[in-house]
Amino acid sequence: MSAHNRGTELDLSWISKIQVNHPAVLRRAEQIQARRTVKKEWQAAWLLKAVTFIDLTTLSGDDTSSNIQRLCYKAKYPIREDLLKALNMHDKGITTAAVCVYPARVCDAVKALKAAGCNIPVASVAAGFPAGQTHLKTRLEEIRLAVEDGATEIDVVINRSLVLTGQWEALYDEIRQFRKACGEAHLKTILATGELGTLTNVYKASMIAMMAGSDFIKTSTGKETVNATFPVAIVMLRAIRDFFWKTGNKIGFKPAGGIRSAKDSLAWLSLVKEELGDEWLKPELFRIGASTLLSDIERQIYHHVTGRYAAYHDLPMS
């Protein structure tokens, strides 16, 4: 991943001037979604590229060490080898970008990946995921413990009430403490945009998170009623672009929640390419949080190679 974002001083004068043009954002989202994202002959290559952006995730109450092992195996071998050979991509080292688990499962993931002989990063959700409604002291300790157990990326959740009540300085201070607790681990800040009320709040929260030292800003926990949407993403991507123009710091973007199909993944790649350019299309600056997306990508690649759709037994690890 890229170098840490060390953050900037809080600039409330900038925050106070922000006002998002909601109808214009919706029009832009409709324009992008109406286009064909990738020509058919290029789809397999783009789908393989999408695989390398996935934070392969399991965040279930019934997670065990055995299904964490399966997750890590799939992260290392995301696409069946014979399919990769058919595309002449079997020797390119294609893996997912990371695995993402609960803090209590970090040790399991680190152990499984070490046994598999690969250096895929382990990301952990933390800071009272998914609601962010536990005591700050507890949230900070959760981050520290996840890092201590071997997580090199931490996906924290913000306290949404600070956004809804306009407590921007308190939000900045909270994320600064998260940044410090992460140490050398990279910080991804989940805004839970479906619970922020307005697109203006989404932009302001994005900017505060970047000022406070977030290496990535992330749309959602995946547990909200409304998760990653194009209008929200456009606002966040414009905030990333504005922050880059102002500071020279490139901040990553991670949509998560409801991204399940190969077609969805291509649409998200196209959106990031349109709004930020090709330089953001690398795992250091773009991730997709997903648990079932990889299965559909592998099915589509199977169809591209064989001309038929896979039966369940054809892709048993999906």
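Keep in mind that glycine also has a Cβ here, set from the backbone N, Cα and C atoms.
Original residues fill every noted site, and no substitution is shown.
Annotation comment: Swiss-Prot describes ASP155, LYS254 as active site, proton donor/acceptor. Residues or ranges marked as active site, schiff-base intermediate with acetaldehyde by Swiss-Prot: LYS218. According to Swiss-Prot, the mutagenesis experiment LYS218 to Ala carries this note: Abolishes deoxyribose-phosphate aldolase activity. Under the heading of mutagenesis, Swiss-Prot lists LYS254 to Ala and annotates it as follows: Abolishes deoxyribose-phosphate aldolase activity.
Structural mapping of features recorded in Swiss-Prot.
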residue: ASP155; record: active site, proton donor/acceptor; Cβ within 10 Å: 29
residue: LYS218; record: mutagenesis position; Cβ within 10 Å: 28
residue: LYS254; record: mutagenesis position; Cβ within 10 Å: 25
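Between the CA atoms of LYS254 (mutagenesis position) and LYS218 (mutagenesis position) there is a gap of 4 Å, rounded to the nearest whole number. Taking CA atoms as the reference points, ASP155 (active site, proton donor/acceptor) and LYS218 (mutagenesis position) are 8 Å apart.
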